[in-house]
Amino acid sequence: MVVGTKKYSNLDFVPTISDSEDDVPILDSSDDEKVEAKKTTKKRKGKNNKKKVSEGDNLDEDVHEDLDAGFKFDLDADDTTSNFQGWNFLAEGESNKDDAEAFVKKDVDLDKIIRRKGGLVKMAHIDSKQEEETEKEKVEKENDSDDEELAMDGFGMGAPMNNGDENQSEEEEEEEEKEEEEEEEEEQEEMTLEKGGKDDEIDEEDDSEEAKADFYAPETEGDEAKKQMYENFNSLSLSRPVLKGLASLGYVKPSPIQSATIPIALLGKDIIAGAVTGSGKTAAFMIPIIERLLYKPAKIASTRVIVLLPTRELAIQVADVGKQIARFVSGITFGLAVGGLNLRQQEQMLKSRPDIVIATPGRFIDHIRNSASFNVDSVEILVMDEADRMLEEGFQDELNEIMGLLPSNRQNLLFSATMNSKIKSLVSLSLKKPVRIMIDPPKKAATKLTQEFVRIRKRDHLKPALLFNLIRKLDPTGQKRIVVFVARKETAHRLRIIMGLLGMSVGELHGSLTQEQRLDSVNKFKNLEVPVLICTDLASRGLDIPKIEVVINYDMPKSYEIYLHRVGRTARAGREGRSVTFVGESSQDRSIVRAAIKSVEENKSLTQGKALGRNVDWVQIEETNKLVESMNDTIEDILVEEKEEKEILRAEMQLRKGENMLKHKKEIQARPRRTWFQSESDKKNSKVLGALSRNKKVTNSKKRKREEAKADGNGARSYRKTKTDRIADQERTFKKQKSTNSNKKKGFKSRR
């Protein structure tokens, strides 16, 4: 509050509300102590401005030269919240593109090629009659949504699927139904065989109660933590700068996972936590980390926290989450170590020893081995986000190397939406009686997610046309964010070209793109420059882009866990969302659908989600498919032209590389060679071993006993004796008896 009355305008001492006028001291003023007022030098035009100048001159007489005239008290700083627009996917150095714009072209502009071929101009034409029919279908679907709910006795039961398929005769339908029944019987037999094998191997797969009691902290700790619910972040006894950062993000009430984990993490205990996608797991580990770092030694720069993540985009997002929460905390620094970005910039940043380093495993090991003055000797906290993915075969070697480099006396925090790792895989992490906190039932989708399934049958060739029609129905104006998941990078690229030729602007995200292209695709999608993003499972974990309304599974995932991560990109943080999945006829596809329906039925009391069968007008889709097939030559031309441009760019890059080698030969040769913890042969061997372990078949009890007998007998083969074996044994015994009898007779004669 500022006191600005004329009565006290010449006083150096300004009274407050609590001071009485009688107590105000009379201060003598001398000419020497007069402060010269700053005069305004800006020229102002107009009559109104002249008045402002005169008022400003009078005010300037009262302003001390050491004070900023434009300073204002922000009385409501703690209560105001910014309009949060999502996390930033620009890495350090990427946002300042003024200097970077001058660099040579590195990537092919695919949209430019598509426009040259007539695409991205206008949307593909749909007849008005068909549009009217689709509107009627929408109304019917809304009215009959309850009739379309899927039952547990198979896929499509309880839903009138494929009403629009008029070309199929009744005989063909009956034959298909018989085939499906036979397939289902075969699948059930396979499932029972698999179950039989698994039941026999319970000792190997499931952890015993004794092992859990020895490894984990008492269950009461986790149960008590889950019961605690806090009304706001103030009740968690967090510091004021952290609370201010949370308020700026609009965080008001802690989510269940945050209420359970933050108090335990502040105590320094190890945690293994799981909750549904979009429940605030990143903030659940970042808040206690920042709170603990407030009390670090101020004068000693060292890296105290390592956060490991499986993908680069997720690492960049988590880094931005941490920076936003710690924006009002002074002295906490962040470092990013991910592949695909400038290596030298990362080395310079890591030389300053940031408090928190967020990294992917490969680049983290690279920096530890090859970056000067970067070490992990003082690390106190290790965080593994998407921990179940990090513990899989692909990261096993890197993870073992990192565990050997980090100090053993540290706090470990493991988080994932599908955290179901066995003790055997967790032993290498050196956990110390971790507290196990599982907020939601395992393998459960978000509470407000509507899961829809489209049965493809034998129409795989119609999937591109189906995707186009579905996106047009779900988002005719192009104002919704839709994510499409595919199995292969080539499929994502081809679909982008097909959709572009049909007039739909889409982006792609997969491992074949450069890191700059990947970040550019995510940012364009986030800013709604491109409403549809076609991606592989690279984007299935962790990415939190606000207001993704629909997820489409163009290709079925390999497992139900991956399916949960995919559909978890929508219906986040209590919002509603929809997923549409194209289901084939394989047993794997059907098992995932069964698991999804089962999860919805088992958690009906806890969730508002539904599992529905979606009706499709296949006649209209076949018309669209004819248009797609007519573009096959154009698609091939675009792919060839793109390949040629890539070859030209690659040749130019090699030319520049050669020029640099000639110009800076001595500097380049003087650089030390970068080392790695594995040789090329070791990498190949680990890949082969990983493939063999993944393809290992489940054995039943008899086979397992035979294998155990072989192992005990040092490879000796055990089998039942045949008739010839028994005859041979009898002959041997007779010979032995004869020889013993003859020896006895000889001995008796010699005694005589």
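Glycine too: its Cβ is placed from the backbone N, Cα and C atoms.
Among the mutagenesis results in Swiss-Prot, MET191 to Thr has the note: No growth at 13 degrees Celsius; when associated with Q-431 and G-472. The residue drawn here is the original one.
For the mutagenesis of ALA260 to Val, Swiss-Prot gives this note: No growth at 13 degrees Celsius; when associated with P-564. The structure shown keeps the original residue. ALA260 (mutagenesis position) falls within a helical segment according to DSSP.
Summarising the annotation, Swiss-Prot assigns domain 'Helicase ATP-binding' to 262-437.
For the mutagenesis result ALA273 to Thr, the note given in Swiss-Prot is No growth at 13 degrees Celsius. The C-beta environment of ALA273 (mutagenesis position), restricted to residues of the same chain at least 6 apart in sequence and closer than 8 Å, consists of ILE257, ALA260, THR261, LYS281, ALA284, LEU413, LEU414, PHE415, MET419, ARG436, ILE437, MET438, ILE439.
Around the Cβ of LYS281 (ATP binding site), 25 further Cβ atoms fall within 10 Å across all displayed protein chains. Positions annotated as ATP binding site by Swiss-Prot: ALA275, VAL276, THR277, GLY278, SER279, GLY280, LYS281, THR282.
Cβ neighbour count for PRO288 (mutagenesis position): 26 (other Cβ atoms within 10 Å of its Cβ, all protein chains included). Quoted from Swiss-Prot, the note on the mutagenesis of PRO288 to Leu is: No growth at 13 degrees Celsius.
Listed in Swiss-Prot as a mutagenesis experiment, GLU291 to Val is described as follows: No growth at 13 degrees Celsius; when associated with G-637. For the recorded site, GLU291 (mutagenesis position), the DSSP three-state label reads helix. In sequence order, LEU238, SER239, VAL242, LEU266 constitute the residues six or more apart from GLU291 (mutagenesis position) in its chain with CB-CB distances below 8 Å.
In the three-state DSSP scheme, VAL305 (mutagenesis position) is classed as strand. Among the sequence features in Swiss-Prot, the mutagenesis site VAL305 to Asp is noted as follows: No growth at 13 degrees Celsius; when associated with V-306.
Under mutagenesis, Swiss-Prot gives ILE306 to Val with this note: No growth at 13 degrees Celsius; when associated with D-305.
Quoted from Swiss-Prot for the published mutagenesis LEU414 to Ser: No growth at 13 degrees Celsius.
LEU431 (mutagenesis position) falls outside any helix or strand according to DSSP and counts as coil. Listed in Swiss-Prot as a mutagenesis experiment, LEU431 to Gln is described as follows: No growth at 13 degrees Celsius; when associated with T-191 and G-472.
Among the features that Swiss-Prot reports, domain 'Helicase C-terminal' is placed at 448-639.
DSSP assigns ARG472 (mutagenesis position) to a helix in the three-state reduction. The Cβ of ARG472 (mutagenesis position) has 18 neighbouring Cβ atoms from other residues within 10 Å, across all protein chains displayed. Annotation of the published mutagenesis ARG472 to Gly in Swiss-Prot: No growth at 13 degrees Celsius; when associated with T-191 and Q-431; the original residue is retained in the structure shown.
Looking at Swiss-Prot, the entry for mutagenesis of LEU564 to Pro says: No growth at 13 degrees Celsius; when associated with V-260. The Cβ of LEU564 (mutagenesis position) lies under 8 Å from the Cβ of THR277, ALA417, THR418, LYS443, LYS444, ALA445, each of which sits 6+ residues away along the same chain. When secondary structure is read from DSSP and collapsed to three states, LEU564 (mutagenesis position) falls in the helix class.
Classification of ASP637 (mutagenesis position) by DSSP places it within a helix. Sequence-distant contacts of ASP637 (mutagenesis position), defined as residues of its own chain at least six apart whose C-beta falls under 8 angstroms from its C-beta, comprise LYS117. Quoted from Swiss-Prot, the note on mutagenesis experiment ASP637 to Gly is: No growth at 13 degrees Celsius; when associated with V-291.
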For the ATP site built from ALA275, VAL276, THR277, GLY278, SER279, GLY280, LYS281, THR282, further residues of that chain with CB within 8 A of the site's CB center: SER255, ILE257, ALA284, ALA417, ARG572, ALA573
For ALA275 (ATP binding site), the one of VAL305, LEU431, ARG472 that lies nearest, given that the mutagenesis positions are compared by Cα: LEU431
Average model confidence [pLDDT] within the domain 'Helicase C-terminal' (448-639): 92
Assigned element (helix, strand, coil) containing LYS281 (ATP binding site), judged by DSSP: helix
Rounded Cα separation (Å) that holds between ILE306 (mutagenesis position) and GLY280 (ATP binding site): 19
Between PRO288 (mutagenesis position) and GLY280 (ATP binding site): CA-CA distance (Å): 13
Integer Å distance between the CA atoms belonging to VAL305 (mutagenesis position) and LEU431 (mutagenesis position): 16
Recorded positions: ALA260, ALA275, VAL305, LEU414, LEU431 - member with fewest neighbouring CB atoms within 10 Å: LEU431
Among VAL276, GLY278, THR282, which are recorded as binding-site residues, the nearest neighbour of ARG472 (mutagenesis position) by Cα: GLY278
Local backbone state of ALA273 (mutagenesis position), from DSSP in three classes: strand
